[in-house]
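Beneath this line is the structure, given in structure tokens, with notes to follow.
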Amino acid sequence: MEARIDEGGEAQQFYGSVGKRSVEWDLNDWKWDGDLFLATQTTRGRQFFPLGNSSNSSSSCSDEGNDKKRRAVAIQGDTNGALTLNLNGESDGLFPAKKTKSGAVCQVENCEADLSKVKDYHRRHKVCEMHSKATSATVGGILQRFCQQCSRFHLLQEFDEGKRSCRRRLAGHNKRRRKTNPEPGANGNPSDDHSSNYLLITLLKILSNMHNHTGDQDLMSHLLKSLVSHAGEQLGKNLVELLLQGGGSQGSLNIGNSALLGIEQAPQEELKQFSARQDGTATENRSEKQVKMNDFDLNDIYIDSDDTDVERSPPPTNPATSSLDYPSWIHQSSPPQTSRNSDSASDQSPSSSSEDAQMRTGRIVFKLFGKEPNEFPIVLRGQILDWLSHSPTDMESYIRPGCIVLTIYLRQAETAWEELSDDLGFSLGKLLDLSDDPLWTTGWIYVRVQNQLAFVYNGQVVVDTSLSLKSRDYSHIISVKPLAIAATEKAQFTVKGMNLRQRGTRLLCSVEGKYLIQETTHDSTTREDDDFKDNSEIVECVNFSCDMPILSGRGFMEIEDQGLSSSFFPFLVVEDDDVCSEIRILETTLEFTGTDSAKQAMDFIHEIGWLLHRSKLGESDPNPGVFPLIRFQWLIEFSMDREWCAVIRKLLNMFFDGAVGEFSSSSNATLSELCLLHRAVRKNSKPMVEMLLRYIPKQQRNSLFRPDAAGPAGLTPLHIAAGKDGSEDVLDALTEDPAMVGIEAWKTCRDSTGFTPEDYARLRGHFSYIHLIQRKINKKSTTEDHVVVNIPVSFSDREQKEPKSGPMASALEITQIPCKLCDHKLVYGTTRRSVAYRPAMLSMVAIAAVCVCVALLFKSCPEVLYVFQPFRWELLDYGTS
């Protein structure tokens, strides 16, 4: 949570000479409409004003200095409950006057060693030097040992005898050492890509700290000249001239050496060598990456200059970065865009719908240096749409401090994404030509689209390059669990990814235009083997919790690595627990990245996310048009294939709420054309059939789906079930509909050829179906002959209250309302009712006749003439002979 200045707080120092504000803007002070791209300042008890002649085009932008200022002060009496970005990783609402390191103690029980004067490494990991090398220590009531590679405590069983690192990290370290060196890139020198990205990190760092010092523009010139040397010598010359010409402008560079180096002074000659030796080569000899302590901060960036860990920093990969005067963040590798969820969770997964052009959801990131939300023009959304030629079908935005980081999620055609990223510099030129707003034409702007990035200075594109490093060198998200959460519960997230704990990594959680406060949990990070990636990579898991402020919508989990690499992953917020449980089935599928099933699953999450977002906006949705019916149909088909009853019900509810297509009186007919009940019968899904038969839309009285609804060729669901094998359960459900039209339609409903469902069953030899329906018909007719009599519960009380006018009744009299039809049956139906007893009488007569015959046979003396003597029953013997 970001702290703010209290009115009674200590006066701050202003850099009036360079026109900077005292503190960075606070996310709590602004209400951002992510759909209209409008920033509205909230009513606060404290307002910020610049000193003197401070300019609106430049403000404090330090990710380090201002972060310390935010942590050094606190606002009192703030009970508005606004959601803010937890930049410093604290979950408490108030902070001490200044965050110092004097209070750090060893985490080992009964140690309490003061870590204020020890090395930064021991301070960050909260372990004293003695226990970091001890063979055992008690932490959390468990005997453990500190791992030198993981920089955290493990159980003793995870260590081999005499080893200071756990077996898992040693195994990964040995595998990396045995791997052969990668083949050179297309330019013949793979270290050039590393050097370019180090320069980009340095440039971003300078721009974020340009308020700290004044003078000296040579540093920026050297960096940019070296950065664009790969693109051409002439571009570098033009860039330096551009920077020199802008020296007296409002957005001129005021940069000091310490802004780059993170120390008090640094030799300028080192920078010249850094620029001159860009073409040099060096063998790659990288050590194990540095990792943080087990309770690492989800939102903080550990790149403070005083926290630089020289002894654990990896050796440089290029002689140009070999000086130890540079902080460790200069030597770190920056990630490429190789994963389908880096910059876009579906960058490699086009939509599976049958639209004319394949669509994809991605994002564009703008970092506007020296700007504040009040400088956003009212027509910002229109400017973005004009720049993109109105190609996005859906668009949503977020802002957060760090000057201003404007993140735009949008859905547009794959060809539009390719056109935008293939020549980002030309595309940005169109944006700058279309608008003369100071937001775009003054100061520095950093733009990121997929693996392309660009820098804009005073309305001109000065850098346009791409990132291309191995995936093991950057952070990205593999999966987020749960994929769908109920709005009524506290969200407990588990984020799985690569290099989540490396230096300079931030994990952000955003929902419907807002960033949420993340509460860290102790021992939340674990490492496990990755079964679907290269064995040299290690999968890390981060657990944290946060409160969901909405009932329904879509959110994103974002990871950011020093401004160069970024990755995001969508998740859903739904009020129905059954919907959440069904969508969570996709969690396992999404972990197998690169497969067709994973691509389709990610498309589904994006599409239903946009639908939930539009359904939440309602009539205030600024996106052009309505949610197309063809996209809705693809969502229905995807859910129907997986037999998700709750998801289908949710989609139908949103359809009748008007979130899909042009809702009118013909919407029922439009939905009937999808033949959902026919699809469910073909899937042989009895739960889906039962749900559809009992689904009644809002503000309607009758069921929408009927078992006698005619589809293609006049086929009804009954026809389909009668012709399929093993459809007893589905047929049973179809004939148990609320209106009981299924039984009637079994023998009366005909297709285009004149056959009934019963005829289909006879032709296919499904006589069990016929017997099943016949039993139901017989049961129905028998039930209709019975008369239900309502007998009072307390009849004795009624007798006591009523006076007895005559002798005590010997029988219960049931009064019945006169009915002509009943009287008619009583008069003319006596003979027919007596026939019901005729079979019993005949049976009794037959039994009596048999008994008489047997008796006569026993008492008579039958004679068999000419063969035997007269036969008598009394003379009959028994035995074997």
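Quick reminder: no glycine exception, Cβ is built from N, Cα and C everywhere.
Annotated features in Swiss-Prot:
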BINDING   Cys106, Cys111, Cys128, His131  Zn(2+) 1 binding site
BINDING   Cys147, Cys150, His154, Cys166  Zn(2+) 2 binding site
MUTAGEN   Cys111 to Ala  Almost complete loss of DNA binding
MUTAGEN   His131 to Ala  Almost complete loss of DNA binding
MUTAGEN   Cys147 to Ala  Complete loss of DNA binding
MUTAGEN   Arg152 to Gln  No effect on DNA binding efficiency
MUTAGEN   His154 to Ala  Reduction of DNA binding efficiency by half
MUTAGEN   Arg164 to Gln  Slight decrease in DNA binding efficiency
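Within 8 A of the CB centroid of the Zn(2+) 1 site residues Cys106, Cys111, Cys128, His131, the other residues of that chain are Val105, Gln107, Val108, Glu112, Ala113, Val127, Met130, Ser132, Ala137.
Annotation: His131 are the recorded positions among His131, Cys150, Arg152, His154 whose CA atoms are within 10 angstroms of the CA of Cys106 (Zn(2+) 1 binding site). Cα of Arg152 (mutagenesis position) to Cα of Cys111 (mutagenesis position): a span of 17 Å. For the mutagenesis positions His131, Arg164, the ranking by surrounding Cβ atoms (within 10 Å, all protein chains) places His131 first. Each residue contributes its Cα atom, and for Arg164 (mutagenesis position) and His154 (mutagenesis position) these two points are 11 Å apart. The Cβ centroid of Cys147, Cys150, His154, Cys166 marks the Zn(2+) 2 site; residues of that chain outside this set whose Cβ lies within 8 Å of it are Arg145, Phe146, Gln148, Gln149, Arg152, Phe153, Glu158, Phe159, Ser165, Arg168, Arg169, given in sequence order. Secondary structure from DSSP puts His131 (mutagenesis position) in a helix.
Its Cβ taken as reference, Cys111 (mutagenesis position) is surrounded by 15 other Cβ atoms within 10 Å in the chains shown. In this structure, Arg152 (mutagenesis position) is part of a beta strand by DSSP.
DSSP classifies Arg164 (mutagenesis position) as coil under the three-state reduction. Across the fold, the C-alpha of His131 (mutagenesis position) and the C-alpha of Cys150 (Zn(2+) 2 binding site) stand 15 Å from each other.
Using a 10 Å radius centred on the Cβ of Cys128 (Zn(2+) 1 binding site) and all shown protein chains, the other Cβ atoms total 23. Geometry remark: Cys128 (Zn(2+) 1 binding site) versus Cys111 (mutagenesis position), CA distance 9 Å. For the recorded positions Cys111, His154, Cys166, a Cα to Cα distance of within 10 angstroms from Cys147 (mutagenesis position) holds for His154, Cys166. Over all protein chains present, the Cβ of Cys150 (Zn(2+) 2 binding site) has 23 other Cβ atoms lying within 10 Å. A sphere of 10 angstroms centred on the C-beta of His154 (mutagenesis position) encloses 20 other C-beta atoms. For Cys166 (Zn(2+) 2 binding site), the same-chain residues lying six or more positions away in sequence with a CB closer than 8 A to its CB are Cys147, Gln149, Cys150, His154, Glu158, Phe159.
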